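Annotated features in Swiss-Prot:
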type	residues	note
MUTAGEN	PHE406 to Tyr	No effect
MUTAGEN	GLN408 to Ala, Asn, Pro or Ser	Decreased affinity for xanthine and uric acid
MUTAGEN	GLN408 to Glu	Does not significantly affect substrate affinities at 37 degrees Celsius but has no uptake activity at 25 degrees Celsius. Confers moderate binding affinity for hypoxanthine, guanine and 7-deazanthine, enhances binding affinity for 8-azaxanthine and 8-thiouric acid
MUTAGEN	ASN409 to Ala	Does not significantly affect substrate affinities at 37 degrees Celsius but has no uptake activity at 25 degrees Celsius
MUTAGEN	ASN409 to Asp	Total loss of function
MUTAGEN	ASN409 to Gln	Increases affinity for xanthine, but not uric acid, 9-methylxanthine or 8-azaxanthine
MUTAGEN	ASN409 to Ser	Does not significantly affect substrate affinities at 37 degrees Celsius but has no uptake activity at 25 degrees Celsius
MUTAGEN	GLY411 to Pro	Decreases affinity for uric acid significantly. Increases affinity for xanthine, 3-methylxanthine, 2-methylxanthine, 2-thioxanthine, 6-thioxanthine, oxypurinol and 8-thiouric acid. Confers ability to grow on hypoxanthine
MUTAGEN	GLY411 to Ala	Decreases affinity for uric acid significantly more than affinity for xanthine. Confers ability to grow on hypoxanthine
MUTAGEN	GLY411 to Val	Total loss of function
MUTAGEN	THR416 to Asp	Does not significantly affect substrate affinities at 37 degrees Celsius but has no uptake activity at 25 degrees Celsius
MUTAGEN	THR416 to Asn	Decreases affinity for uric acid significantly more than affinity for xanthine. Confers ability to grow on hypoxanthine
MUTAGEN	ARG417 to Lys	Does not significantly affect substrate affinities
MUTAGEN	ARG421 to Thr or Val	Decreases affinity for uric acid significantly more than affinity for xanthine
Amino acid sequence: MDNSIHSTDGPDSVIPNSNPKKTVRQRVRLLARHLTTREGLIGDYDYGFLFRPELPFMKKDPRAPPFFGLNEKIPVLLAFILGLQHALAMLAGVVTPPLIISSSLSLPSDLQQYLVSTSLIVCGLLSMVQITRFHIYKTPYYIGSGVLSVMGVSFSIISVASGAFNQMYSNGFCQLDEAGNRLPCPEAYGALIGTSACCALVEILLAFVPPKVIQKIFPPIVTGPTVMLIGISLIGTGFKDWAGGSACMDDGMLCPSATAPRPLPWGSPEFIGLGFLVFVSIILCERFGAPIMKSCSVVIGLLVGCIVAAACGYFSHADIDAAPAASFIWVKTFPLSVYGPMVLPIIAVFIICACECIGDVTATCDVSRLEVRGGTFESRIQGAVLADGINSVVAALATMTPMTTFAQNNGVIALTRCANRWAGYCCCLILIVAGIFAKFAAAIVAIPNSVMGGMKTFLFASVVISGQAIVAKAPFTRRNRFILTASMALGYGATLVPTWFGNVFPQTENRDLEGFENAIELVLETGFAVTAFVAMLLNAIMPAEVEEIGAVTPMPVSAHDNRDGEAEYQSKQA
């Protein structure tokens, strides 16, 4: 891959052989010069811009910092700082899904720590694939987008996993103790990742479908409400943890357990206060924080909550002390299997991931000052979706749930004006190192539920807003309002009352028929799957109303409407 300097005025593509290849000797000389000179190590970048808070009495600098394109030379220190900023921006999103999924299965703390470590390592390794972009030999196809797009664990799988686990505990796939509490069930996690590995083939096939066709089949009026329902179904998880945890909500129980350092009843004011502290800290970072604080405000809020919780005695250090010094992929394994009822919902997850990937990479290209139309752009989209699918297969084999392209990092690019891939590589390296040090994962697992709940509530609400932003791209005609109403009515209902379809089918002793009925039941009790199906069906059969064509002005959908965030930045500086 040629990483030579390109002009920021023209398209910055990664087409092979676009520049003469350098010899190994020339590359070594350039690297040595980059690492041994002040220009290469520090440069003349205004580092104060990243750390300067926006306080009311401080004078704002009207000058915009320089823009670093995809392949431009960038100082080593700046690449590391911005890589750290990208890593912090995605940290909460990377560790939250494995924490929720492992808690749903009552997995022991050592397995939870392993999954958090593996999540960080896998995200770092697979993000490198997405950022680098590989050409498939003797084909017009690529693997990877070639831009600063990072991979993270998909939130969409949490709702499917939660419903499937409930079904597994009720049908005997997983066991309960005499009191009705869930026993650890690693077999269920193996079924989840095994089914995901098979269903990821759907997204791989979608990568070879032209993006325009995908967007026609899954327009914003379909994907928007689906993403909204994913976030809505997860907010309840955050609120339960905010009040102490989902496993101790019954009367007379203490949270998180009777053996915890400071056990309290669910909903105690101490728990509410800790979560509220995290929530308020996030707001204060966004209002008064420096650019580097704004992009990682969720992590800073979590850190503030952890400090106060530790000072008040809510932390348990036993698991941290018992954790190994290092961890890696496959240190622990799970028995892989395919759970039939999960197939259809997980296929829906990968379709949503493909649609999200197209939108995220389009936004990344725009803020990176790259073309957002034409052959090169379409090849980036194809490579990104293909990398999404392949990475999900690899992630499943590495004991991790499905992966998707993260959108948080587009905000970091727009804010810092750095789209350089070397900042992305530094981000990947930081994630991998953080995952290898198992004590870091153990510290995350030991964070009190109320602190995590305040962070999760904010994080999952941002998923809802992302869905609303997608819906806003479609004109609000009568037809679209009807599709939204019908699809979200059933989706909301299934989310609020997830057991509404549980007694429709009679009991049967036919195992094959029971498996088919369980699959239908799981789909209809998963809110976002219901919304996606109804929206797709109505969008296909509902004709456009002639009197509304041209009468409604669509909201702008082009990513050029806020080119690389510069207009937003300048408006803030004014």
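FYI, residue positions are counted from 1 along the chain as it appears here.
In case you wondered, yes, glycine gets a Cβ from its N, Cα and C as well.
In terms of local Cβ density within 10 Å, THR416 ranks first among the mutagenesis positions GLN408, THR416.
Between PHE406 (mutagenesis position) and ARG421 (mutagenesis position), the C-alpha separation comes to 15 Å.
For the pair ARG421 (mutagenesis position) and GLY411 (mutagenesis position), the C-alpha distance works out to 15 angstrom. Here the C-alpha separation of ARG417 (mutagenesis position) and ASN409 (mutagenesis position) works out to 12 Å.
Most buried of the mutagenesis positions ARG417, ARG421, judged by other Cβ atoms within 10 Å, is ARG421.
Neighbour counts of Cβ atoms within 10 Å were taken for the mutagenesis positions PHE406, ASN409, GLY411; the minimum is at GLY411. Across the structure, ASN409 (mutagenesis position) and THR416 (mutagenesis position) are spaced 11 Å apart at their Cα atoms.
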